[in-house]
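One structure is given below, encoded as structure tokens.
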Amino acid sequence: MLQIEFITDLGARVTVNVEHESRLLDVQRHYGRLGWTSGEIPSGGYQFPIENEADFDWSLIGARKWKSPEGEELVIHRGHAYRRRELEAVDSRKLKLPAAIKYSRGAKVSDPQHVREKADGDIEYVSLAIFRGGKRQERYAVPGGAAGNGQGRPAPQGQPAQARPQATAARPAARPPVQPGQEEETPF
């Protein structure tokens, strides 16, 4: 039997038993959808194949996609918002790197030194994930494809997007107005 230790979105540590290794990613997805995380972000961020970026299942690491009011796609992980950045290929005498997509944010004073990366000047940032090179891994993709998964991706052309149920706001029942000479009841 395997065990995974998660940190809930409220900071509690929870150990979950996994019957078989074939269920490991399913368990991570389940608790990741709740915002629970396991482990720490590695220095430089998680490394994934670039072919997985379009339909990556962010719940595997306890993250979720979110679209800002300005329309910018972000990834939320442990209360921090990470921006999508496209990095050009590097081809120099000393370094050759293929193009990549990185999700990162500006570093904060509370971030441990080992996760901070230097940029131009005095700017530091923290990377959540980088998608570069490699061969596609189906196990990292959203199960059942990206369409209609709530991860912010459109349905493929020629296929209708699944309708997303709309949440209805709960409204308190209207209270009758207080009549003159009548005292209002204390709510507790």
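First residue shown is number 1, and so on along the chain.
A Cβ is built for glycine as well, from the same backbone N, Cα and C atoms used for every other residue.
Given the structure is predicted, the values throughout are model-derived calculations rather than measurements.
Mapped onto three states, the DSSP output places Glu51 (mutagenesis position) in helix. Around Glu51 (mutagenesis position), the same-chain residues six or more apart in sequence whose CB sits under 8 Å from its CB are Gly134, Lys135, Arg136, listed in sequence order. According to Swiss-Prot, the mutagenesis experiment Glu51 to Ala carries the annotation: Forms pentamers but not higher-ordered structures; binds ssDNA normally.
Recorded in Swiss-Prot as a mutagenesis result, Arg64 to Ala carries the remark: Reduced ssDNA-binding. A simple way to gauge crowding: the CB of Arg64 (mutagenesis position) has 17 other CB atoms within 10 angstroms, across all the protein chains here.
Its Cβ taken as reference, Trp66 (mutagenesis position) is surrounded by 14 other Cβ atoms within 10 Å in the chains shown. Swiss-Prot gives this note for the published mutagenesis Trp66 to Ala: Reduced ssDNA-binding.
In Swiss-Prot, the entry for mutagenesis Arg83 to Ala states: Forms pentamers but not higher-ordered structures, reduced ssDNA-binding. The structure shown retains the original residue. Around the Cβ of Arg83 (mutagenesis position), the same chain contributes Glu72, Leu74, Tyr103, Ser104, Arg105, each under 8 angstroms and 6 or more positions distant in sequence.
Quoting Swiss-Prot on the mutagenesis of Arg85 to Ala: Reduced ssDNA-binding. DSSP assigns Arg85 (mutagenesis position) to a strand. A 10 Å cutoff on Cβ-Cβ distances gives Arg85 (mutagenesis position) a total of 13 other Cβ atoms nearby, all chains included.
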Euclidean distance between Cα atoms of Arg64 (mutagenesis position) and Arg85 (mutagenesis position), Å: 17
